[in-house]
Amino acid sequence: MASLGDLVRAWHLGAQAVDRGDWARALHLFSGVPAPPARLCFNAGCVHLLAGDPEAALRAFDQAVTKDTCMAVGFFQRGVANFQLARFQEALSDFWLALEQLRGHAAIDYTQLGLRFKLQAWEVLHNVASAQCQLGLWTEAASSLREAMSKWPEGSLNGLDSALDQVQRRGSLPPRQVPRGEVFRPHRWHLKHLEPVDFLGKAKVVASAIPDDQGWGVRPQQPQGPGANHDARSLIMDSPRAGTHQGPLDAETEVGADRCTSTAYQEQRPQVEQVGKQAPLSPGLPAMGGPGPGPCEDPAGAGGAGAGGSEPLVTVTVQCAFTVALRARRGADLSSLRALLGQALPHQAQLGQLSYLAPGEDGHWVPIPEEESLQRAWQDAAACPRGLQLQCRGAGGRPVLYQVVAQHSYSAQGPEDLGFRQGDTVDVLCEVDQAWLEGHCDGRIGIFPKCFVVPAGPRMSGAPGRLPRSQQGDQP
């Protein structure tokens, strides 16, 4: 399968070849992509029609509607190809299928998907009448044109009036089609990212192979002897992939009343900048490899989260770049939890959006935009044996602007798209333009049309921008 960069590059060059009228070059680019998406198959079909090869166009449109069974404009153009091949019964069937995919709407605007064309219901009915004329169904053709006139914009009936007059005189009607030279084009947002990007950067040493190294935070695995302390305070497993982020979990730290254990997995590991001297300890987080607090010692949390020896401490598990189990007072406020989390993960604590795991077997993550949501989370956690579980999410360090709910299902047309089902909640990471958003859903990141979603509720604090009011109730 071609990479996203190769796909977008071939797509863009093919569209430029269409603009120049170089049909052979355009077909080579559109058809040369392995397993092309539906929009590229549609482009190839349109170019075959322009080149005067309706048979090849029919095969290309067959692939397009097979890959995307809801592509109304694909059935529309396939009907045109069948019409040019004098297969009028097949053309009539395709035009009816195109009208069915309009789902009662007056038009479908394909501009936001890259095609500068709006498929109108009256145009489809006009082509239905054209095929019926070729089949000798004059009464049905006149009825189809009258229905098309009812869907035509007010005050602009002259074109269909002349067509109806021609049908009543039993004259043929040429079919309408997508304007010459119009094809699906890649979004300009993708064209800006065709150049390679170094996501990993330079490697950093996070674990020393020297046993006597005094660097803090990460140490090589220590030998275990018969007299070694079985309550070892540190265990680090070296990994050649240290310093890169490959998964949602890479280390877990548990701070209890009588022990402190830290484990770094081979998948992922936080980076350590300081080497050569001991760093001052943050309150509430014991040094890795050092002695933990005794049975009567309570780690002090920032902002009062761990203060107050008279109140019992509970474990709060937080998932960020890695999982951290912190000790905090039950019912601690939002600022106290963020301050306590900031001692271990300053960057995520500032940019990430906190969510809590709802109770139940099919529990989902519920955002915590304000203090009231956190207190509700504490109430739910009181009846849950696993305690309060939080998630500090920001999709690779990127903050979540706000959340939207899918009003309609959206099928990804290519690897750059984010598909989802009706009712799914999507985290919005970027407002690409007036018609497109970039979002995160079920561990995947991609772009999707704004008209498929509606706001999920109040915006998260500090999130810029607004979902346009005109898009909130649209349907595709």
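Every residue, even glycine, has its Cβ placed from backbone N, Cα and C.
Among the features that Swiss-Prot reports, domain 'PB1' is placed at 315-395.
Taken from Swiss-Prot, the feature domain 'SH3' covers 399-458, and the record attributes it to sequence analysis.
Among the sequence features in Swiss-Prot, the mutagenesis site Pro34 to Ala is noted as follows: Partial loss of function. In this view, Pro34 (mutagenesis position) is surrounded by 8 other Cβ atoms within 10 Å of its Cβ, with every protein chain counted.
Experimental mutagenesis is annotated in Swiss-Prot for Pro37 to Ala, with the remark: Partial loss of function. Annotation note: Pro37 (mutagenesis position) sits in a coil segment as assigned by DSSP.
Secondary structure from DSSP puts Ser172 (mutagenesis position) in coil. One entry in Swiss-Prot concerns the mutagenesis experiment Ser172 to Glu. Its note says: Constitutively interacts with YWHAZ; when associated with E-461.
Under its mutagenesis entries, Swiss-Prot includes Val205 to Ala with the note: Unable to activate NOX2.
When other Cβ atoms within 10 Å of the Cβ of Trp436 (mutagenesis position) are tallied across all protein chains shown, the result is 19. Among the sequence features in Swiss-Prot, the mutagenesis site Trp436 to Arg is noted as follows: Loss of interaction with NOXO1 and NCF1. Loss of localization to membranes. Partial loss of function.
Quoted from Swiss-Prot, the note on the mutagenesis of Ser461 to Ala is: Loss of phosphorylation. Loss of interaction with YHAWZ; when associated with A-172.
Swiss-Prot documents Ser461 to Glu as a published mutagenesis change and attaches the note Constitutively interacts with YWHAZ; when associated with E-172.
Computed over the domain 'PB1' (315-395), the whole-number mean pLDDT of the model equals 72. Recorded residues Ser172 (mutagenesis position) and Trp436 (mutagenesis position) have their alpha carbons 42 Å apart, per Cα-Cα distance.
Each of the mutagenesis positions Pro37, Ser172 was scored by the other Cβ atoms within 10 Å of its Cβ; the lowest score goes to Ser172.
When the Cα atoms are compared, Pro37 (mutagenesis position) and Trp436 (mutagenesis position) turn out to be 19 Å apart.
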